[in-house]
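Reviewing the structure listed below.
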Amino acid sequence: MQTIIISPLVSHRLCLARAVPCNRLLNNHHRAPPSIRLSNHRSTTSLRLFSSAAASRDSEMATEDVQDPRIAKIASSIRVIPDFPKPGIMFQDITTLLLDTEAFKDTIALFVDRYKDKGISVVAGVEARGFIFGPPIALAIGAKFVPMRKPKKLPGKVISEEYSLEYGTDTIEMHVGAVEPGERAIIIDDLIATGGTLAAAIRLLERVGVKIVECACVIELPELKGKEKLGETSLFVLVKSAA
């Protein structure tokens, strides 16, 4: 499996500052290892660029210019809310990215530039923030948008795939007939943490004969090693967490 990164800069969305025993499983999108201590500053002074040489050891760079100013703009537009939704959680809020029209536009443009000539007919968005980024990408590349939702959110007949959480399981669903065998799809979410949700989305689409071209996220939290759950499916991210 291959991970392609435009520029690794900031951690995103749900990152814990609380201590958690290393042998406990991590809830997707909600937990980070105890070694991660993240700044709650929005300024780019709190961000760190990885050199292209260092990054290339683990990941192929998607652009020759790893200091693309658009990436810095996207990274700095994400604010951190401490102790939300629970004490100890550093919630990295992408709503501030959406309020910044240039940063939001650049986010979509970077994905569109990557996928516009790859014969993609399906953009599958993972609930809930995949619904923000998926539709404009789908419209721009001439693909349909397929929502992948939590249980009992979609009317009519659905097909489901279960995945593991820290305590118990969850399920992701999509409509029967939303995709056809042989279609080419990308799966969009704002964040990959432990990778459980994206892995379930891959399995669900592959069960009905869809070819997964790639998973794409705004942010990767590499410390959680979520990309390892994606098997042979490559991962494309715009920014990467820096502890």
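Quick reminder: no glycine exception, Cβ is built from N, Cα and C everywhere.
Under the three-state DSSP scheme, Pro85 (mutagenesis position) falls in the coil class. Experimental mutagenesis is annotated in Swiss-Prot for Pro85 to Thr, with the remark: In apt1-5; loss of activity.
Counting Cβ atoms from all protein chains shown, Leu99 (mutagenesis position) has 11 others lying within 10 Å of its own Cβ. Leu99 to Phe appears in Swiss-Prot as a mutagenesis experiment; the accompanying note says: In apt1-6; reduces activity 10-fold.
Neighbour list (Arg149 (mutagenesis position), Cβ cut-off 8 Å, at least 6 residues apart, same chain): Glu127, Ile172, Glu173, Met174. According to DSSP, Arg149 (mutagenesis position) sits within a strand segment. According to Swiss-Prot, the mutagenesis experiment Arg149 to Lys carries this note: In apt1-7; loss of activity and male sterility.
Recorded in Swiss-Prot as a mutagenesis result, Gly168 to Glu carries the remark: In apt1-4; reduces activity 3-fold. Neighbour count (other Cβ atoms within 10 Å of the Cβ, all protein chains): 7 for Gly168 (mutagenesis position). The secondary structure of Gly168 (mutagenesis position), as reduced to three states from DSSP, is coil rather than helix or strand.
Mapped onto three states, the DSSP output places Gly195 (mutagenesis position) in coil. Where Swiss-Prot documents Gly195 to Asp as a mutagenesis experiment, the accompanying text is: In apt1-8; loss of activity and male sterility.
Within 10 Å of the C-beta atom of Gly196 (mutagenesis position) sit 23 other C-beta atoms, taking all shown protein chains into account. Annotation of the mutagenesis experiment Gly196 to Arg in Swiss-Prot: In apt1-9; loss of activity and male sterility.
Counting only the Cα atoms, the space from Leu99 (mutagenesis position) to Pro85 (mutagenesis position) is about 21 angstrom. Least crowded of the mutagenesis positions (Pro85, Gly195), judged by neighbouring Cβ atoms within 10 Å of its own Cβ: Pro85. Gly196 (mutagenesis position) sits 12 Å from Gly168 (mutagenesis position), taking the Cα positions as reference. When the Cα atoms are compared, Pro85 (mutagenesis position) and Gly195 (mutagenesis position) turn out to be 21 Å apart.
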